[in-house]
Amino acid sequence: MNPLQEVIFCRQFGNQHRVPKPYYRRKTYLCYQLKLPEGTLIHKDCLRNKKKRHAEMCFIDKIKALTRDTSQRFEIICYITWSPCPFCAEELVAFVKDNPHLSLRIFASRLYVHWRWKYQQGLRHLHASGIPVAVMSLPEFEDCWRNFVDHQDRSFQPWPNLDQYSKSIKRRLGKILTPLNDLRNDFRNLKLE
């Protein structure tokens, strides 16, 4: 595994609403750990989008090759800069469904195009299929830093307002994952008639 450079980690995993100066393009990076249920690390790597192939699809290919033994259970933790698009969400659900010996958890730094219905549906589909999607907060950023960054033995230094940004993104994800039936009931309870 080639560890991420510190500057790449801070720029790409930064959860600020706006890119700080100097401006740069935020790309998708996916860092994952493949472990046995008792915690033994089998493999870890950092992936990113490649020529019209999303990082999630590269991840599926890698995991397929590493987990051929279906008698062995595996746990996978993913740290990703952007939450999956609807297509990748669908592919991840199908992959985990076809491989019941795998357990997958996703931690996203930011929500990708979260205001669009299809992207919200993708997140709901992951959640309903038993693939938890959560927002990265300080412990996840620290773990990602320790395991995937060439940090030269320096500890993670949170950027300003990291906690506030995480809480804001978590609230948004919570609203997306709230079943619509609950919202309908809330409107009925308003008794606007």
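Keep in mind that glycine also has a Cβ here, set from the backbone N, Cα and C atoms.
Original residues fill every noted site, and no substitution is shown.
Taken from Swiss-Prot, the feature domain 'CMP/dCMP-type deaminase' covers 24-126. Here Swiss-Prot flags His54, Cys85, Cys88 as Zn(2+) binding site, drawing on sequence analysis. Among the mutagenesis entries in Swiss-Prot is Glu56 to Ala, noted as: Probable loss of catalytic activity. Fails to suppress FIV infectivity. The active site, proton donor annotation in Swiss-Prot covers Glu56. Swiss-Prot lists Ala65 to Ser among its natural variants, and the accompanying note reads: In allele A3Z3; haplotype 2; 3; 4 and 7. Among the sequence features in Swiss-Prot, the natural variant Ala94 to Thr is noted as follows: In allele A3Z3; haplotype 3. The note that Swiss-Prot attaches to the natural variant Val96 to Ile is: In allele A3Z3; haplotype 4 and 6.
Of all the recorded positions given, namely Ala65, Cys88, Ala94, Val96, the one with the smallest number of surrounding CB atoms inside 10 A is Ala65. Across the domain 'CMP/dCMP-type deaminase' (24-126), DSSP assigns 35 helix, 35 strand, 33 coil.
Looking only at the recorded positions His54, Glu56, Ala65, Cys85, Cys88, the one with its C-alpha closest to Ala94 (variant position) is Cys88. Annotation for Cys85 (Zn(2+) binding site): same-chain Cβ neighbours under 8 Å, separated by at least 6 residues, are His54, Tyr112, Val113, Tyr119, Gly122. It is 6 Å from the Cα atom of Glu56 (mutagenesis position) to that of Cys88 (Zn(2+) binding site). Each residue contributes its Cα atom, and for Cys88 (Zn(2+) binding site) and Ala65 (variant position) those atoms are 18 Å apart. Cα to Cα, Val96 (variant position) and Ala65 (variant position) are separated by 14 Å. The recorded positions under consideration are His54, Glu56. Their Cβ neighbour counts within 10 Å are lowest for His54. Within 8 Å of the centroid defined by the CB atoms of His54, Cys85, Cys88, the record's Zn(2+) site, lie the Cβ atoms of Thr28, Ala55, Glu56, Met57, Pro84, Pro86, Phe87, Ala89, Glu91, excluding the listed residues themselves.
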